[in-house]
Amino acid sequence: MQIFVKTLTGKTITLEVEPSDTIENVKAKIQDKEGIPPDQQRLIFAGKQLEDGRTLSDYNIQKESTLHLVLRLRGGMQIFVKTLTGKTITLEVEPSDTIENVKAKIQDKEGIPPDQQRLIFAGKQLEDGRTLSDYNIQKESTLHLVLRLRGGMQIFVKTLTGKTITLEVEPSDTIENVKAKIQDKEGIPPDQQRLIFAGKQLEDGRTLSDYNIQKESTLHLVLRLRGGC
């Protein structure tokens, strides 16, 4: 059958393959056509990086499927992933790796399914389809891994005008995450938000569970006046 391989330069290569061909075989065919050594090739299909020992049929790659070829930067880089238990995992990655790829590597090392992983860097939750370089994650950067509790929960946020906003959250969400969700719904920048629960102002770096905020709790939103303290 024929498949297509699209490079980052936009060039498309046509290959004659069999469903039983391994990814390694495919890389050899690409080398024959383009002169790129297999160890510098990374093949992506449906957002997944393909492993050398697996076959096209393992990945359900059928005739006229398009694979994406990304060149592996020599050497790649190491990053660290710190879990809530304090354990630090070291990963070999490339700047062009997607967050989804990184979660797959964490699954390989730790057995945690990607859909239960949330990765945080510089206070931001990282989105699956974006790459490390999109977030300016460089060698020896540290990401934080938070486990997503299945199902999450609803909380309410009441504004001074009396309006109540409903949010879908997880106990492990930081206050910063909650402010980002409020910004998404209401357009209020996080730096203008102050959140109050049980008479306490909530700090950005802490989580809902730190403050014992449970399902259907109500937070109060006070707007911070520009230039105020």
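Backbone N, Cα and C atoms are what each Cβ position is placed from, and that goes for glycine too.
Unsubstituted: the structure retains its original residues.
The domain 'Ubiquitin-like 1' annotation in Swiss-Prot covers 1-76. Note on the domain 'Ubiquitin-like 1' (1-76): its mean pLDDT in the predicted model is 89.
Among the mutagenesis entries in Swiss-Prot is LYS48 to Arg, noted as: No effect on HLTF-mediated polyubiquitination of PCNA. A 10 Å cutoff on Cβ-Cβ distances gives LYS48 (mutagenesis position) a total of 13 other Cβ atoms nearby, all chains included. LYS48 (mutagenesis position) falls within a strand when secondary structure is assigned with DSSP.
Cβ neighbour count for LYS63 (mutagenesis position): 9 (other Cβ atoms within 10 Å of its Cβ, all protein chains included). Quoted from Swiss-Prot, the note on mutagenesis experiment LYS63 to Arg is: Abolishes HLTF-mediated polyubiquitination of PCNA.
According to Swiss-Prot, the mutagenesis experiment SER65 to Asp carries the following note: Phosphomimetic mutant that binds and activates PRKN. Taking the Cβ of SER65 (mutagenesis position) as reference, residues of its chain lying under 8 Å away and at least six apart in sequence are, in sequence order, ILE3, PHE4, PHE45. Secondary structure at SER65 (mutagenesis position), as computed by DSSP, is coil.
Swiss-Prot lists SER65 to Glu among its mutagenesis entries, and the accompanying note reads: Phosphomimetic mutant that binds and activates PRKN.
One mutagenesis experiment named in Swiss-Prot is SER65 to Ala, and its note says Prevents phosphorylation in case of mitophagy. Decreased localization of PRKN to mitochondria.
Record note (Swiss-Prot) on the mutagenesis of HIS68 to Gly: Loss of DTX3L-mediated polyubiquitination of histone H3 and H4. The C-beta environment of HIS68 (mutagenesis position), restricted to residues of the same chain at least 6 apart in sequence and closer than 8 Å, consists of VAL5, LYS6, THR7, LEU8, LEU43, ILE44, PHE45.
In sequence order, ASP39, GLN40, GLN41, ARG42, GLU94 make up the list of same-chain residues 6 or more apart from ARG72 (mutagenesis position) whose Cβ falls under 8 Å from its Cβ. Under its mutagenesis annotations, Swiss-Prot gives ARG72 to Lys the following note: No effect on ADP-ribosylation, when associated with K-74.
A mutagenesis experiment is reported in Swiss-Prot for this position, ARG74 to Lys, and the note states: No effect on ADP-ribosylation, when associated with K-72.
Mutagenesis annotation in Swiss-Prot: ARG74 to Gly, described as No effect on ADP-ribosylation; the structure shown retains the original residue.
According to its DSSP assignment, GLY76 (mutagenesis position) is coil. Swiss-Prot lists GLY76 to Ala among its mutagenesis entries, and the accompanying note reads: Loss of ADP-ribosylation.
Per Swiss-Prot, the feature domain 'Ubiquitin-like 2' maps to 77-152.
Summarising the annotation, Swiss-Prot assigns domain 'Ubiquitin-like 3' to 153-228 and lists sequence analysis as the type of evidence.
Residue counts of the domain 'Ubiquitin-like 3' (153-228) by helix, strand and coil are 18 helix, 28 strand, 30 coil (DSSP-based).
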